[in-house]
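What follows is a short report on a single structure.
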Amino acid sequence: MKQLIVNSVATVALASLVAGCFEPPPATTTQTGFRGLSMGEVLHPATVKAKKERDAQYPPALAAVKAEGPPVSQVYKNVKVLGNLTEAEFLRTMTAITEWVSPQEGCTYCHDENNLASEAKYPYVVARRMLEMTRAINTNWTQHVAQTGVTCYTCHRGTPLPPYVRYLEPTLPLNNRETPTHVERVETRSGYVVRLAKYTAYSALNYDPFTMFLANDKRQVRVVPQTALPLVGVSRGKERRPLSDAYATFALMMSISDSLGTNCTFCHNAQTFESWGKKSTPQRAIAWWGIRMVRDLNMNYLAPLNASLPASRLGRQGEAPQADCRTCHQGVTKPLFGASRLKDYPELGPIKAAAK
């Protein structure tokens, strides 16, 4: 009887585990390549519906204003990023940013109500850099964001800290049961520890490929060899790349797939994953640019913020929050299902000539 109870508990636990890792049927498949080659995008209608309802909560665009009057930098003090706008454009943009980032906290989340030009609050300094980053994305990374662009809401979704940011994780020994920040579950298998993280789709792979590939631009993601033996095309200098590099690459791929809410063949050819050109889908080239965009954001905009952020906003190694694909995409192939919010706020796009 005791053994029966133990077996029943184990069965229920296993069922709960499996149910938590997979989406329930039905699933739909849209053919994306030649028939019979397993080229298709797999989606779950219930999940897609829930995400569409979530993304439909975007605050409506504020009424447009006339671009008349002197530059706002001549009206207010310490306006260093949006100083080329008119006062009306500036106030409209500031109001929108408040709705996107701190709707509960209001303007005083960033500003001192007695001195709006004061930099005493750290969000003021951070917000300035994030505005520069947003403009840089919309100006320099159109290979990835096209003309759709991004706004503060793309990542923040109504919260001061975007819901999907991550922190760098220390490399832990295989027998160390410490749980890193974004690891949801730790299990012991055959004498070593398996860390299962939502960010890598609960795969038993490298739980932090982001530090290796997205926090710097020194590491090559490509790991599949061009020949069987000897391994050609994936060497690191004169050394062959270790198996751990393959684990990290596939963990990153699992993360990208999960972040976009799609499967591998959205970008890759089912027959030959490593091939480019006509054998890959157009989305793969867009993803290639996206990886390099995220590296730029992490290295040049986010990582340097560690000097401006309080300890409560820093990771265990004293680092600022980092971005990955999920930060913007949040489970869909195009953030906000491709709806362009930049068209309503062109002030966040490429810098235009100052008002006269």
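Heads up, the Cβ atoms here are built off N, Cα and C, so glycines get one too.
Original residues only: the substitutions mentioned are not part of this model.
Fair warning: this is a prediction, and the values are worked out from it, not measured in the lab.
As recorded in Swiss-Prot:
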type	residues	note
BINDING	Met94, Cys107, Cys110, His111	heme 1 binding site
BINDING	Met130, Cys152, Cys155, His156	heme 2 binding site
BINDING	His144, Cys325, Cys328, His329	heme 4 binding site
BINDING	Met253, Cys264, Cys267, His268	heme 3 binding site
MUTAGEN	Arg284 to Lys	110 mV decrease in redox potential of heme 3
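This view paints the features noted in Swiss-Prot onto the structure.
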{"residue": "Met94", "record": "heme 1 binding site", "Cβ contacts under 8 Å, 6 or more apart": "Cys107"}
{"residue": "Cys110", "record": "heme 1 binding site", "Cβ contacts under 8 Å, 6 or more apart": "Ser102, Lys121, Pro123, Tyr124, Ala127"}
{"residue": "Met130", "record": "heme 2 binding site", "Cβ contacts under 8 Å, 6 or more apart": "Cys152, Tyr301"}
{"residue": "His144", "record": "heme 4 binding site", "Cβ contacts under 8 Å, 6 or more apart": "Ile286, Trp289, Gly290, Met293"}
{"residue": "Cys155", "record": "heme 2 binding site", "Cβ contacts under 8 Å, 6 or more apart": "Pro162, Tyr164, Ala323, Thr327, Cys328"}
{"residue": "Met253", "record": "heme 3 binding site", "Cβ contacts under 8 Å, 6 or more apart": "Cys264"}
{"residue": "Cys267", "record": "heme 3 binding site", "Cβ contacts under 8 Å, 6 or more apart": "Ser280, Thr281, Gln283, Arg284, Ala287"}
{"residue": "His268", "record": "heme 3 binding site", "Cβ contacts under 8 Å, 6 or more apart": "Ser280, Thr281, Arg284"}
{"residue": "Cys325", "record": "heme 4 binding site", "Cβ contacts under 8 Å, 6 or more apart": "Ser255, Ile256, Ser259, Leu260, Gly290, Val294"}
{"residue": "His329", "record": "heme 4 binding site", "Cβ contacts under 8 Å, 6 or more apart": "Ser259, Leu260, Gly261, Pro335"}
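Residues Ser259, Leu260, Gly290, Met293, Val294, Arg326, Thr327, Pro335 surround the recorded heme 4 site, their Cβ atoms falling within 8 Å of the Cβ centroid of His144, Cys325, Cys328, His329, which are themselves excluded. Residues Met253, Cys264, Cys267, His268, recorded as binding heme 3, reach a greatest CA to CA spacing of 11 Å. A gap of 18 Å separates the Cα atoms of His111 (heme 1 binding site) and His156 (heme 2 binding site). The Cβ neighbour count for Cys107 (heme 1 binding site), using a 10 Å radius over every protein chain in view, is 14. Of all residue pairs in His144, Cys325, Cys328, His329, the annotated binders of heme 4, the farthest apart have Cα atoms separated by 12 Å. Within 8 Å of the centroid of the Cβ atoms of Met94, Cys107, Cys110, His111, where the record puts heme 1, the same chain has further Cβ atoms from Ile97, Thr98, Gly106, Thr108, Tyr109, Leu116, Tyr124. Sequence-distant neighbours of His156 (heme 2 binding site) (same chain, 6+ apart, CB under 8 A from its CB) are Trp100, Val101, Pro162. Cys152 (heme 2 binding site) counts 23 other C-beta atoms within 10 Å of its own C-beta, drawing on all protein chains shown. When Cβ neighbours within 10 Å are tallied across all protein chains shown, the highest count among the recorded positions His111, Arg284 belongs to His111.
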